[in-house]
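Here's the structure, in structure tokens; my notes come after.
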Amino acid sequence: MSVMFDPDTAIYPFPPKPTPLSIDEKAYYREKIKRLLKERNAVMVAHYYTDPEIQQLAEETGGCISDSLEMARFGAKHPASTLLVAGVRFMGETAKILSPEKTILMPTLQAECSLDLGCPVEEFNAFCDAHPDRTVVVYANTSAAVKARADWVVTSSIAVELIDHLDSLGEKIIWAPDKHLGRYVQKQTGGDILCWQGACIVHDEFKTQALTRLQEEYPDAAILVHPESPQAIVDMADAVGSTSQLIAAAKTLPHQRLIVATDRGIFYKMQQAVPDKELLEAPTAGEGATCRSCAHCPWMAMNGLQAIAEALEQEGSNHEVHVDERLRERALVPLNRMLDFAATLRG
């Protein structure tokens with residue numbers, strides 16, 4: 001088996017930054033997208049980490065802004081025949097797995113995810129084969145092929161509850177791909193978890209020294225942290241949770257100032273939820289010339305207005321998501337297990 005992904009040494013195929021549009025160009029593409037959505041019987045679903053103007057457009061056109069699973073779930077229930085998925089590639093794949101009868105379009109199929117890239121299916125299969133006694137649980141941020149190998153798919157919003165459940169059944173776990181989220185879940189549940197060593201390029205950049213300095217500057221601020229962050233950052237948090245859970249925490253915490261350690265794309269919906277509170281970005285390591293993500297996923301940034309318009313207008317191999325049917329059927333099994341489990345929690 002080849003060496004597993006190491007976020008400290010990996011070379012990411014970062015995309016070029018999109019060319020900024022003028023005000024007139026933005027207005028032109030916004031109107032064009034609205035028209036094309038109607039003509040195509042399409043609905044737009046956008047992730048919390050996309051740029052604010054993309055989230056705003058999804059709102060204005062009756063679409064959805066949420067985490068990756070809710071995006072796919074919304075799309076499956078919506079009567080539209082076409083889903084425009086503004087996010088990264090695995091999100092489009094998940095939408096296709098749950099809605100095979102629908103046309104799934106993305107602004108670009110080149111929008112990757114460091115967690116997905118960091119868990120190649122060949123290496124992961126070998127890893128699982130080496131530990132056949134373990135139940136395989138994979139994060140939503142994985143390819144359809146990796147999901148197809150799993151017993152369960154999970155999102156950060158129900159990860160603790162699911163592992164608690166599996167641990168109560170005496171099951172030992174393989175967790176992939178995010179090592180930080182895996183360790184957080186392990187600490188919360190005490191489960192027997194063997195972690196794959198992947199990491200999110202955005203959350204892995206948050207460092208304690210810079211966050212401590214910001215905390216000293218704003219001692220009245222609460223710290224909100226996504227569990228994909230390193231353990232030392234999680235330990236500093238007043239609230240830890242998924243994107244939707246962090247937005248909920250922003251509303252319930254009494255603090256008027258919040259330091260947020262996740263992708264800054266979340267600020268659009270979080271600020272809507274708490275319009276009277278001040279939101280501060282948690283600092284990332286290597287700011288300036290050596291900054292890598294700077295608290296914003298470079299692949300999420302590929303979801304621009306021009307690319308969305310082109311996807312709706314052109315379709316084709318550059319924009320339409322396809323998943324092999326046999327692979328889709330296998331990946332659907334652990335996804336449905338998760339959906340059924342999540343339904344019991346809501347009940």
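Using N, Cα and C of the backbone, Cβ positions are placed for all residues, glycine too.
Over all protein chains present, the Cβ of Tyr139 (iminosuccinate binding site) has 28 other Cβ atoms lying within 10 Å. If you look up Swiss-Prot, you'll see His47, Ser68, Tyr139, Ala140, Asn141, Ser156, His226, Pro227, Glu228, Thr243 marked as iminosuccinate binding site.
For the mutagenesis result Tyr49 to Phe, the note given in Swiss-Prot is 13-fold decrease in specific activity in the presence of NadB. Its own atom aside, the Cβ of Tyr49 (mutagenesis position) has 26 Cβ atoms within 10 angstroms in the protein chains shown.
With a cut-off of 8 Å between CB atoms and residues at least 6 apart in sequence, the same chain places Val88, Arg89, Phe90, Asn141, Cys200, Cys297, Trp299 near Cys113 (mutagenesis position), listed in sequence order. Record note (Swiss-Prot), mutagenesis Cys113 to Ala: Loss of activity. Strong decrease in iron content. Forms oligomers. The unchanged residue is displayed.
DSSP assigns Cys200 (mutagenesis position) to coil in the three-state reduction, placing it in neither a helix nor a strand. Per Swiss-Prot, [4Fe-4S] cluster binding site is recorded for Cys113, Cys200, Cys297.
According to its DSSP assignment, Cys119 (mutagenesis position) is coil. Here the residue is the original one, but Swiss-Prot notes a mutagenesis experiment at this spot, Cys119 to Ala: Retains 30% of wild-type activity.
Within 10 Å of the Cβ of Cys200 (mutagenesis position) there are 26 other Cβ atoms, across all protein chains. Recorded in Swiss-Prot as a mutagenesis result, Cys200 to Ala carries the remark: Loss of activity. Strong decrease in iron content. Forms oligomers.
Here Swiss-Prot notes a mutagenesis experiment, His203 to Phe, with the remark: Loss of activity. Taking all protein chains in view, 28 other C-beta atoms sit within 10 angstroms of the C-beta of His203 (mutagenesis position).
For the published mutagenesis Glu228 to Ala, Swiss-Prot gives the following note: 20-fold decrease in specific activity in the presence of NadB. Listed in sequence order, the residues of the same chain lying 6 or more apart from Glu228 (mutagenesis position) and placing their CB within less than 8 Å of its CB are Ser156, Asp178, His180, Leu181, Ala199, Cys200, Val202, His203, Asp204, Thr262.
In Swiss-Prot, a published mutagenesis experiment is listed as Thr262 to Val, annotated 12-fold decrease in specific activity in the presence of NadB. According to DSSP, Thr262 (mutagenesis position) sits in a coil region rather than a helix or strand.
Under its mutagenesis entries, Swiss-Prot includes Cys291 to Ala with the note: Retains 5% of wild-type activity.
The note that Swiss-Prot attaches to the published mutagenesis Cys291 to Ser is: Activity is 3.3-fold lower under oxic conditions than under anoxic conditions.
What Swiss-Prot notes for the published mutagenesis of Cys294 to Ser is this: Activity is 13-fold lower under oxic conditions than under anoxic conditions.
Under the heading of mutagenesis, Swiss-Prot lists Cys294 to Ala and annotates it as follows: Retains 3% of wild-type activity. The secondary structure of Cys294 (mutagenesis position), as reduced to three states from DSSP, is coil rather than helix or strand. In the structure as shown, the Cβ atom of Cys294 (mutagenesis position) sits within 10 Å of 16 other Cβ atoms.
Its Cβ taken as reference, Cys297 (mutagenesis position) is surrounded by 25 other Cβ atoms within 10 Å in the chains shown. Quoting Swiss-Prot on the mutagenesis of Cys297 to Ala: Loss of activity. Strong decrease in iron content. Forms oligomers.
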Sorry to bug you, but what's the C-alpha spacing from Tyr139 (iminosuccinate binding site) to Tyr49 (mutagenesis position), rounded to the closest Å? 17
C-beta crowding around Cys119 (mutagenesis position), within 10 angstroms: 26
I want to check the contact list for His47 (iminosuccinate binding site): same chain, sequence separation of six or more, C-beta distance under 8 angstroms. What comes out? Ile65, Ser66, Asp67, Ser68, Met71, Ala86, Gly87, Val88, Met91, Gly265, Met300
In chain order, residues whose C-beta lies under 8 angstroms from the C-beta of His226 (iminosuccinate binding site), counting only those at least six residues away in the same chain, are Ser156, His203, Val240, Gly241, Ser242, Thr243, Leu246, Ala261, Thr262
Just how many other Cβ atoms lie inside 10 Å of the Cβ on Asn141 (iminosuccinate binding site)? 27
